[in-house]
Each structure stands twice: as C-alpha cells, then as structure tokens.
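Chemist: Below: one structure in structure tokens.
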Amino acid sequence: MTTAACRKCRDEVIWWAFFINIGQTTYKGVLGVLSGSAALVADAMHSGADVVATLVTMFSVKVSDKKADEKYPFGYGNIQFIASSIVGLILFFGALYLMYESTMQIIAGNTSSPSPFAVLGAIVSIATNELMFRYQSCVGRQNNSPAIIANAWDNRSDALSSVAVLIGIVAAVVGFPIADRLAAIGVGILVAKIGIELNIDAINGLMDTSVENDVLVDAYNIAKDSQHVHGVHYIRGRNVGEDVHLDINIYVDADLKVFESDLVADAIRRKIEAEVDHVRDVHVGVTPVRIAA
C-alpha cells in the first residue's frame, strides 16, 4: 500500500532529479570541453535534456493532484501520460541530433583522442544516474506514477549512455580516436530506443489499456467472496495517471430489495478502495438473478 512516506518521497524525488541533472550537465559539459571528449559533451547535452524532462515531470505531478471538476470529471491524472510522452520525445529527438552530429564529425575526419580525465566524468555519471534510476523507480512504482517512472528511465538511459561513453573514451585514449565519436552514436541509439518505449507506454495509458492483472484479480476476489454476491458478471479497469478506476458488475439475488443491493455494492466498493493498491474509484453495478431453490 502507498504510505505517507511514499507520498513524501514522491514530492521530494523530482527536486533531487532536477538539481542532480543540472549538476551533471555542468560538470560533464565542462570536463568534456576541457578533455576534448566529444562523447562526454554529447552526454552533457543528454543531461541538459533531462533537466527539461524533469521540469515537465514536476509540472505534471503537480497538476495531476488537482481534484476532479466539471471540466475533467475523472480528474487530471492522465496528464502524467502526456508528460511521459514529452519526456520520450525529448529523448528521441535529442538522440537523433547526437547521432547526426557525431556522424558528420566522423565524415569530416574530426577525430582526436580525449584526455584520460574524461574517464572520471563518465564513471561519476554512471554511478549517479544509476542511483537516481533506482530511487525514482521505487518512488514511481510505489505511487503508480507514469511520469516519475518515465523520469527514472531517463536517468537509466543516461547511465547506459555513460557506459558507452566510458568505453569510447578508454578506446580513444589507448589509440582508437574514432571510438569516442562512435560511442556518441551508441549513446544516441540507446537513448532513442528508450524514448520510443516511453511513448508507446504513454499511448497505451491514454488509450485506456487494461490495468495490471493482479489488481483485477484482487478486486474480483473481494467482490466474489462478498455476502449476497452470486458471481461477478464482469470487471474492467483503466489507469488515470497514478490512480486506477474499476468498473464491476455483480450478480445478486433478485429477491433482495433495491436498498439492500445498494448496500452490498457500496460495501464492495469501500473494501476494494481500502485494500487494493492505487484504486481510487470503483463503480459497482448490480444485476439481479433468480437463484434456483
């Protein structure tokens, strides 16, 4: 279950990501220029895009907290899927630019061996981004936040990029100068792939793809095992940002009075919302059936 501590982490993690990405953009950019590493400069540009992506995530999480109103009766949660898509697009088009620029430099013959100091920048970047990926992934999963999960994968892409950068820098230092530019292209391929995957996930969320099966099974079992219920006609759900909305129809004895059927449905709704993670809205419909004696 999502605890108060999880919600506190949710409010803090994006600020951590924001300031860390600013720091990484600065130190990798400066170190890349001073050491002559094109791959590290490219990695710094990637971190710069991460700053923008984190701002988008910050905005979307804030807006998604707004209560449902007349204009948006199901709430503002889906803005997190839009934010996830924007993060993915930033990564994808940034990756295309990196690959294009590095390819042009190779064609022009602009390859040189960077200073060994560039290795330090790549190592620090790998460690920092992997830690931020794990931190944000935990917070994103516990809060069921697609925007924070997307931002976590943004950091994982940066960590993978830095691995490619490290390999390229080391290879260039030991006598293969073109490896630095090739590493920058490798960074672009990895980042573009993650950008595409984030957009696919965001589109699935906006298209109301069914929620995880575990959520449906837990809710189904609660409804099925409730008093006066003679079966579950159907159950379906969708993600609305961090929240899960469920629609359930149950079979009850036709001899039950209307208010009694309503009490059964209300008890099921409250039990599901209390016991199933991330479920915030449950609609329980009732279908009367004649029970054979």
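Every residue number used here counts from 1 along the chain in the order it is shown.
Every residue, even glycine, has its Cβ placed from backbone N, Cα and C.
Straight out of Swiss-Prot:
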type	residues	note
BINDING	HIS245, ASP247, HIS283	Zn(2+) binding site
MUTAGEN	ASP247 to Ala	Isolated CTD does not bind metal
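Locate each feature and note its surroundings.
Modeler: Mapped onto three states, the DSSP output places HIS283 (Zn(2+) binding site) in strand. Note on HIS283 (Zn(2+) binding site): other Cβ atoms within 10 Å of its Cβ, all shown chains, come to 11.
In the three-state DSSP scheme, ASP247 (mutagenesis position) falls into the strand class. Around ASP247 (mutagenesis position), the C-beta neighbours below 8 angstroms that are at least 6 residues distant in the chain are TYR234, ILE235, ARG236, GLY237, VAL282, HIS283, GLY285.
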Chemist: Far apart in sequence but close in space: which same-chain residues, 6 or more away, have a Cβ under 8 Å from HIS245 (Zn(2+) binding site)?
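Modeler: Looking at Cβ-Cβ distances below 8 Å from HIS245 (Zn(2+) binding site), excluding near sequence neighbours, one finds PHE74, GLY237, ARG238, ASN239, VAL279, ARG280, ASP281, VAL282, HIS283.
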